[in-house]
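One entry in Swiss-Prot concerns the mutagenesis experiment SER135 to Ala. Its note says: Increases interaction with KIF1A. Abolishes neuronal dense core vesicles mobility inhibition. Record note (Swiss-Prot) on the mutagenesis of SER135 to Glu: Decreases interaction with KIF1A. Inhibits neuronal dense core vesicles mobility. The domain 'C2 1' annotation in Swiss-Prot covers 153-274. One mutagenesis experiment named in Swiss-Prot is SER244 to Asp, and its note says Restores Ca(2+)-binding and Ca(2+)-dependent phospholipid binding. If you look up Swiss-Prot, you'll see ASP246, SER249, ASP252 marked as Ca(2+) binding site, on the strength of sequence analysis. Look at Swiss-Prot and you will find 287-420 tagged as domain 'C2 2'.
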Amino acid sequence: MAPITTSRVEFDEIPTVVGIFSAFGLVFTVSLFAWICCQRRSAKSNKTPPYKFVHVLKGVDIYPENLSSKKKFGGDDKSEAKRKAALPNLSLHLDLEKRDLNGNFPKTNPKAGSSSDLENVTPKLFPETEKEAVSPESLKSSTSLTSEEKQEKLGTLFLSLEYNFEKKAFVVNIKEAQGLPAMDEQSMTSDPYIKMTILPEKKHKVKTRVLRKTLDPVFDETFTFYGVPYPHIQELSLHFTVLSFDRFSRDDVIGEVLVPLSGIELSDGKMLMTREIIKRNAKKSSGRGELLVSLCYQSTTNTLTVVVLKARHLPKSDVSGLSDPYVKVNLYHAKKRISKKKTHVKKCTPNAVFNELFVFDIPCESLEEISVEFLVLDSERGSRNEVIGRLVLGATAEGSGGGHWKEICDFPRRQIAKWHMLCDG
């Protein structure tokens, strides 16, 4: 039998070919990865993030954002100083240097005081070369006042609006409020602050700082929203709520202002506005809405099962639109709260569906001293939530709440569901 012979040269060539192909594959993979990274970086630099937010407090940027702004050298600073010196002094209605410790102003002739500090509060990104346009329509109130509201003056809000086309930035400056009513009866003053919401999205809710013991607060705070297309501004509205801070209870609502942006032209420069603060309209609905709940008492385990099912016909909390409701459930024993639960928040709806179940342990077999409180609240990010309506079920509860509780006690181990009208919280 002849011996089998193989060529060693063929086996030596195989590793060489594999190595060459591996090297080419590695180079191709690295090149592809580098190209993808470059494409992502260039796309990210060219894309403007929508609704980026910057807050400026009296000319100081407390939420800085790097927007690839170039550094200014000595020559640029000098030229900018000369340009600002060449600008004429603008006559304004108040003098910031004449404020007292509470932020109040002396009663003087409005034409006598002048200051340029009030207008020069925008960031350096916005050169003040545009003309300031004051629209005659902006000096009118956003809502016609009734005879009752005219008798009860709630003050005036001063603000300015501006749009920067280069940065696609919408700038709102809350300047001051004058003539606010006193919410503290002892000191005859208020601790005011302002909340602002952009409608109809309600995604951006901002607020100013609290100014202590003043009825004429000067906030001078600038809120800048980046990535807002100019045509989109015509579809928006600004809702301002003027409140007085209360350390021990819910903040007092002084009033509100609604500024629709449709028809307002910001292409000519900054626009100054004054709006009368009107009373918050709480009579937008005939009632506070209804709540559907189901309860079951288990006598063998001394537990109470509570199911929050639905809510309907919930009123608007204010002119900012629909509420963001959720339900808070409190269990009381002898007028002492022993347990609490809450549902998830349902966004922008007057008819919410919850379908959430909670189980409470009852400390004793008798239900005479047990009561269940349902609070329907409007979720407000960054501030205290407002109570839309309230419902109480218990032995001493009035109306449908007492009847529902009696059925629960008479028929244990049975899930009993009923609709209830909500009352004021």
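Quick reminder: no glycine exception, Cβ is built from N, Cα and C everywhere.
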*Sort out for me which one of SER244, SER249 has the most neighbouring CB atoms within 10 A, since those are the recorded positions we care about.*
SER244
*How many other Cβ atoms are found within 10 Å of the Cβ atom of ASP252 (Ca(2+) binding site), counting all protein chains shown?*
16
*Using the centroid of the Cβ atoms of ASP246, SER249, ASP252 as reference, list every other same-chain residue with Cβ within 8 Å of it (recorded Ca(2+) site), in sequence order.*
MET183, SER244, PHE245, PHE248, ARG250, ASP251
*asked:* Could you tell me the mean pLDDT the prediction assigns to the domain 'C2 2' (287-420)?
replied: 89
*Measuring CB to CB from ASP246 (Ca(2+) binding site), give everything in the same chain under 8 Å that is also at least six residues away in sequence.*
MET183, ASP191, ASP252
*Three-state secondary structure, which DSSP defines for SER244 (mutagenesis position)*: strand
